[in-house]
Amino acid sequence: MQTSSSRSVHLSEWQKNYFAITSGICTGPKADAYRAQILRIQYAWANSEISQVCATKLFKKYAEKYSAIIDSDNVESGLNNYAENILTLAGSQQTDSDKWQSGLSINNVFKMSSVQKMMQAGKKFKDSLLEPALASVVIHKEATVFDLPKFSVCGSSQESDSLPNSAHDRDRTQDFPESNRLKLLQNAQPPMVTNTARTCPTFSAPVGESATAKFHVTPLFGNVKKENHSSAKENIGLNVFLSNQSCFPAACENPQRKSFYGSGTIDALSNPILNKACSKTEDNGPKEDSSLPTFKTAKEQLWVDQQKKYHQPQRASGSSYGGVKKSLGASRSRGILGKFVPPIPKQDGGEQNGGMQCKPYGAGPTEPAHPVDERLKNLEPKMIELIMNEIMDHGPPVNWEDIAGVEFAKATIKEIVVWPMLRPDIFTGLRGPPKGILLFGPPGTGKTLIGKCIASQSGATFFSISASSLTSKWVGEGEKMVRALFAVARCQQPAVIFIDEIDSLLSQRGDGEHESSRRIKTEFLVQLDGATTSSEDRILVVGATNRPQEIDEAARRRLVKRLYIPLPEASARKQIVINLMSKEQCCLSEEEIEQIVQQSDAFSGADMTQLCREASLGPIRSLQTADIATITPDQVRPIAYIDFENAFRTVRPSVSPKDLELYENWNKTFGCGK
């Protein structure tokens, strides 16, 4: 009977939930019905009424339906679980006013019973450790006594030197927090004020009348911190301000007392307005103190950074930051001709700005920044920085073995360039190196690589420039850049100035040429070999071009060595193939390499590199598209000769026979080769 009754109960509940699900009611009851179904499934499976497989299927089915309602963003079919309850709670609440103040203050914290117990325990411990010598501060179990004198400004010196009776002052007590008394014990007794009647007007302010007044507590020494801080130790100060009136007028500041207390305490004690503001702060809540860290202008911050960077002594007094008039930027007013002082300097040292010595701005506004080298004194620092950072090449070193072929050109360059730079003591006089070298020939033969190898093997500073790096939209900037380039190169001797595509910079001058372009060429020729140049300068200009016939005659004269870089011969092409294939997996025999070299006649060095790159893609192209995503690098087959045969069908020589004939004729006329 129990089994049949329980089944009937389960059946009725199942039917009830099914009716709630299938009816057109809102989504809330539907979600509850699905959740009830899931609970029934778990209960039936726990009591072994259904199998695990059946429970898993049913649970998955109803869980998906339940999540479809819960996770849906649709207003009609989904269920918003949170918005309704949140809006209900927030709908009846009134918004807080902007003038709302928190009930949690320092006074309320000190009135708590737990804090009072801690303070009493601290008092007992401090009383046990109190020494008899500290007579100026007497700590009882319930009160703290301060030996404050009764100041009578108009009295004689004897009256001002006398101290009040200790028994009379013992009645005027005031409770202070534990940390206040601890620091007051360390600070002992302040010095007495003596003979103030000569300098002060008639004024008398006895301290005894304000014994019951509440003291405002701030630090005796150091800066005043904000009261509304999260730490209780930082909120509790030590400096005592009278809440009703000041003890000292503004004209009665004693130097000894001022040096003892610090400027912040004396200002607060001597200024009645500030004293009144402090008492108002105690009543109305925490307010920001006037002795917070002062604002620093961009110039002052830059000066501090320079002092820290160059480890120079701090020469600025306290008036450098607080005693002068604050203004954004420079200390003087900026007009039309004023100079903006950036907060962070661009130059980060003497070497990166072309030998310019970076000067701290605090050293003086009229003190100029003198360059380390006299040859750079008339140059703009921005141009020097551009040359040092953008034009100077910091690439990897290049060896002569990396250049295939051109044995005559390499031997000539070693003879006239590398050796004189390595041994300048031997190559003097007529043995001195030339001022310029011109490397001409078809494109892709290694002219740029030779220029880098010259700088790498000779240990020289390498400048790689182009026509675009020397031109500017401003009139006169191009020739200034050329002058700065050679000036920096003279400071960085030995130096190699490599000009790729030199025909675009030193083309033939004509009547229809622009004036700015003509001035740049003239300045370049003068700096290369002019009246101001020295024969002892170890500066080499290396120009590379594939259009030598367009170079100006004056530039051609200054480029003394004009070396023809022809297409690589068979041995050079073989060396290129072997060097490139040694880095890859290949199965080429010696005969196959010879066939590749023979078929690649009239190929330049760049064409040979492109041929090997195209052949290396052959094994990848032989794979199926589906295998590329799953195959490992070790499963890719090596490069075979058939890949080179397929590559020869797509790669052609980039130099025509007509261009080769032009180069050979120019070499016979102006070249220095065999």
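Placed from the backbone N, Cα and C atoms, the Cβ positions cover glycine too.
Substituted residues are absent from this model; it holds the original ones throughout.
For reference, Swiss-Prot has these:
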BINDING   Ala404, Gly444, Thr445, Gly446, Lys447, Thr448, Leu449  ATP binding site
MUTAGEN   Phe295 to Glu  Reduces interaction with RAD51 and inhibits HR-mediated DNA repair. Strongly reduce, but does abolish, interaction with RAD51; when associated with E-340
MUTAGEN   Phe340 to Glu  Reduces weakly interaction with RAD51. Strongly reduce, but does abolish, interaction with RAD51; when associated with E-295
MUTAGEN   Lys447 to Ala  Inhibits HR-mediated DNA repair
MUTAGEN   Asp500 to Ala  Inhibits HR-mediated DNA repair
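Of all the recorded positions listed here (Phe295, Ala404, Asp500), Asp500 has the Cα closest to the Cα of Lys447 (mutagenesis position).
The DSSP secondary structure for Lys447 (mutagenesis position) is helix. In this structure the C-alpha atoms belonging to Ala404 (ATP binding site) and Asp500 (mutagenesis position) are separated by 20 Å. Using a 10 angstroms CA-CA radius around Asp500 (mutagenesis position), the recorded positions that qualify from Phe295, Gly444, Thr445, Gly446, Thr448, Leu449 are Thr448.
Within the group of binding-site residues (Thr445, Thr448), the Cβ with the highest number of other Cβ atoms inside 10 Å belongs to Thr445. Residues Ala404, Gly444, Thr445, Gly446, Lys447, Thr448, Leu449 are the ones the record ties to ATP, and the longest Cα gap between any two of them is 13 Å. A strand conformation is recorded for Asp500 (mutagenesis position) in the three-state DSSP classification. Taking the Cα atom of each, Phe295 (mutagenesis position) and Thr448 (ATP binding site) are about 55 angstrom apart. Ranked by Cβ neighbours within 10 A across all protein chains shown, the binding-site residues Gly444, Gly446 are led by Gly446. In the structure as shown, the Cβ atom of Asp500 (mutagenesis position) sits within 10 Å of 18 other Cβ atoms. Once Cβ contacts within 10 Å are tallied over all protein chains shown, the binding-site residues Ala404, Leu449 are led by Ala404. Other Cβ atoms within 10 Å of the Cβ of Lys447 (mutagenesis position), summed over all protein chains shown, number 26. Same-chain residues with CB within 8 A of the center of the Ala404, Gly444, Thr445, Gly446, Lys447, Thr448, Leu449 CB atoms, the ATP site residues themselves not counted, are Ile403, Val406, Ile450, Ile565, Gly605, Ala606. DSSP classifies Phe295 (mutagenesis position) as coil under the three-state reduction.
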